[in-house]
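Report on one structure; see the data block that follows.
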Amino acid sequence: MSLKIKFLLLLVLYHHVDSASIVKFLPGFEGPLPFELETGYIGIGEDENVQFFYYFIKSENNPKEDPLLIWLNGGPGCSCLGGIIFENGPVGLKFEVFNGSAPSLFSTTYSWTKMANIIFLDQPVGSGFSYSKTPIDKTGDISEVKRTHEFLQKWLSRHPQYFSNPLYVVGDSYSGMIVPALVQEISQGNYICCEPPINLQGYMLGNPVTYMDFEQNFRIPYAYGMGLISDEIYEPMKRICNGNYYNVDPSNTQCLKLTEEYHKCTAKINIHHILTPDCDVTNVTSPDCYYYPYHLIECWANDESVREALHIEKGSKGKWARCNRTIPYNHDIVSSIPYHMNNSISGYRSLIYSGDHDIAVPFLATQAWIRSLNYSPIHNWRPWMINNQIAGYTRAYSNKMTFATIKGGGHTAEYRPNETFIMFQRWISGQPL
């Protein structure tokens, strides 16, 4: 066989392997997808036993020049497919009673892929369709930061056309512990090794877990401000508990009694959006439950035709779960505040936003740790508008950090996807909110 024929054969084989990860049709969606979707695995570690699964969706605008985002869901252990379907992707799930076939999908109007390329990553290992070839060892915040950095380096080496695109690391909820540390890791990696460097520009976080012990204490003043507890509960709590409402000293019996009263008042409040009907998110199989779509996404992702369409490795995964709560995990980053500070010193842009009806990570807590950074505000607290209506409030700081609230928003973008999209669109374009 001539050298030329061998080369052509290798070229055809390479093209076949590459095109095998391109997804043009999805069960439940009528016709070909109106966007470019690639799925695949990247091995992590020396032996590549950890296999991170990703969805890559090209920008619908100008993929060659638009920003590249890497999106991480929270949990830890929640699949990025939830981000695609419920928060900021180009397809969503129709609210229909499950009939045994793959649930139906529809095109969204609020996808961030309208002006950005996005890598949606299933991490840590064990979440979504990511898996390990060997039994999963206990992982944690720090090890996942390093693994995700390795993933990004390898992904870019396979997609070198995106090296020059501005990179932003984005996520929400528990990824508030991972994203700032990952930004620092990428930044330091650019100095230590690797040519060309990753074109890191900044990061974006929604209702981020940042310092859990600190943040939980703000649930009580938030509940009081929203009228969930009375003066008779709040004023003594403030005085007797000294601002420490969690991990209460067992000898402080008065504080313990008051916290019991608080829990009685809020036990049936949906912590992710206080105006949303409460139902058990671990049992969402009833169509009457607000979170019934969480059941539908599990039905969809566990459909064999869906797995074939997404090119899921056969035998790599049992039942897909929206959030895998069984992953052995060390919460070894206590606070991500120092990472925010270091990233600001390095000159990276950041947008921190809060749905103002979230009590899990109240906007009061996020404002408090931002204040602790002691950065000068560029402008005073002001409303930001959509169609001449207030969509939230914002303040920008001298360290390139912007804080914004989303009026009526909850713990994730799914509660106000259109407003979150417009906020993202303005910020990523360098416009004031």
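Every residue, even glycine, has its Cβ placed from backbone N, Cα and C.
Every residue here is the original one, so none of the noted swaps is modelled.
Values in this document were obtained by computation on a predicted structure and should not be read as measured data.
As annotated by Swiss-Prot, active site applies to Ser173, Asp358, His411, with the evidence given as similarity to another entry. Per Swiss-Prot, mutagenesis Asn73 to Ala is noted as: 87% reduction of activity. Under its mutagenesis entries, Swiss-Prot includes Ser173 to Ala with the note: Total loss of activity. Quoted from Swiss-Prot, the note on mutagenesis experiment Lys268 to Glu is: 25% reduction of activity. As a published mutagenesis entry, His272 to Asp appears in Swiss-Prot alongside the note: 78% reduction of activity. Asp358 to Ala appears in Swiss-Prot as a published mutagenesis result, with the remark: 80% reduction of activity.
Structural mapping of features recorded in Swiss-Prot.
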residue	record	Cβ contacts under 8 Å, 6 or more apart
Asn73	mutagenesis position	Ser79, Cys80, Gly82, Gly83, Ser127, Gly171, Asp172, Ser173, Ser175
Lys268	mutagenesis position	Asp278
His272	mutagenesis position	Asp358, Ile359, Ala360, Gly410, His411, Thr412, Tyr415
*Output the one of Ser173, Asp358 that, of all these mutagenesis positions, has the highest number of other Cβ atoms within 10 Å of its Cβ.*
Asp358
*Within 10 angstroms of the C-beta of His411 (active site), what count of other C-beta atoms is obtained when all protein chains are considered?*
23
_With DSSP assignments reduced to helix, strand and coil, which class does Ser173 (mutagenesis position) get?_
coil
